[in-house]
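J.: Below you will find the structure I want to go over with you.
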Amino acid sequence: MNMKKATIAATAGIAVTAFAAPTIASASTVVVEAGDTLWGIAQSKGTTVDAIKKANNLTTDKIVPGQKLQVNEVATEEKAEKSVSATWLNVRSGAGVDHSILTSIKGGTKVTVETTESNGWHKITYNDGKTGYVNGKYLTDKATSTPVVKQEVKKETTQQVKPATEAKTEVKQPTTQQTAPAPKAAETKEAPVVDQNATTHNVKSGDTIWALSVKYGVSVQDIMSWNNLSSSSIYVGQKLAIKQPTKTVAPKAETKTQAPAAEKQTAPAVKENSNANTATTEKKETATEQQTTTKAPTQAAKPAPAPSTNTNKTNTTNNNTNASTPSKNTNTNTNTNTNTNTNQGSTNNASASALIAEAQKHLGKAYSWGGNGPTTFDCSGFTKYVFAKSGISLPRTSGAQYASTTRISESQAKPGDLVFFDYGSGISHVGIYVGNGQMINAQDNGVKYDNIHGAGWGKFLVGFGRV
């Protein structure tokens, strides 16, 4: 009688398994060794953490050496077709933000979910057989209905427009219909298609939007605008439209030719005096860059204008040393620039504590992609919001914020500076440095403190920027 009951129970169990779980390919017993984890065992056996826990009646992920686990290897028959709901979605090498980024896939891309991990991440197949891991909250069962303009920059001014739902409502001519060849005037607004001055850049491994902006002598914001990019993330093989500048907008390196103009205002004797006064200048690099911006807005900090910044201090504090040949014009111009630098330094010192205080107000708030605050944030939305509270305007994306700041070393970094990270496809994360190797940032787990050299951060650290 007991044998009969056992047979019936076993048969029922098999029936339930057949309908409630993936098909079992094979079963085996694994003896846990030191250093083993459920996730590691699941990966090596082609199953999932949840499947192992269910098969062994485990309520936690804790296992001990010598423990025997029944592992059912599952066949990958049950696969779900899903669509990317985010504008761009990072594909990582493992299930979590601690793993490196393999690439980014565009919103609306269809993917196949192979497995689901206990933390909500999915292993997916995309682009004809490539695999990786994504956060499951950015996948949906329905294809996104957001119309996407797919444009190709060629030698002739042709463009390919996706379905007719992409209404060209921004065309200035009232009578213009939604026909493909019509809106030539609108192409100046739709920046991705540019005239004869346009070229197409094929993204290669190691490319970043910042590097491309320097290479082509255009701004990060222009490249993002021309290609309808909402973030600075780009991927290998992506085609980017680059408009060659019609005016001579020289790259930063070429602006060295403007240096003699700054030197005309400063006699050689003043240069020597300013060097003697270097020890009293605590922020020589910052002051130099601010003054250079006043003289030549498109160039980075150059050595030539630096003496004029310190000249005013030399003339004011040590007239005996400056007795050789200071000119009145030098004092006048230097005074203007020195005042600007002094005010900027005072603003930075005064606003640092206010920035940190504002950032701390939002600790614990939730992360959301594209969140601008005040209830949810993404990383660059958080920094932009906090700085705006102190009257400082930042660009919207982490890449653009990186491009707009002055690069400084970690030894120079102070609370209130920005700290940047690159997961492999360009600047893709930013936080507010608070000192002692710590930052406040908006990441997948919300607004929180993080150690910039800790696990998941240190190997992606790019450097620091000062606003």
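All positions are counted from 1 along the displayed chain.
Quick reminder: no glycine exception, Cβ is built from N, Cα and C everywhere.
Below are the features I grabbed from Swiss-Prot:
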- 199-242: domain 'LysM 2' (DOMAIN)
- LEU240 to Pro: In strain: Serovar 6B (VARIANT)
- CYS379: active site, nucleophile (ACT_SITE)
- HIS429: active site, proton acceptor (ACT_SITE)
- ASN441: active site (ACT_SITE)
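I'm curious about the neighbourhood of these features; can you describe it?
T.: Around the Cβ of LEU240 (variant position), 21 further Cβ atoms fall within 10 Å across all displayed protein chains.
Annotation note: CYS379 (active site, nucleophile) sits in a helical segment as assigned by DSSP.
Around HIS429 (active site, proton acceptor), a 10 Å sphere centred on its CB holds 21 further CB atoms from the protein chains shown.
Sequence-distant neighbours of ASN441 (active site) (same chain, 6+ residues apart, CB-CB distance under 8 A): CYS379, PHE382, HIS429, VAL430, GLY431, ILE432, VAL447, LYS448, ASP450.
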J.: Across all chains shown, how many C-beta atoms besides its own are within 10 angstroms of the C-beta of CYS379 (active site, nucleophile)?
T.: 24
J.: Taking DSSP states H, G and I as helix and E and B as strand, how many residues of the domain 'LysM 2' (199-242) are helix, strand and coil?
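T.: Each residue of the domain 'LysM 2' (199-242) counted once, the result is 15 helix, 8 strand, 21 coil.
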J.: Indicate whether ASN441 (active site) is helix, strand or coil by DSSP.
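T.: Note: ASN441 (active site) is in a strand by DSSP.
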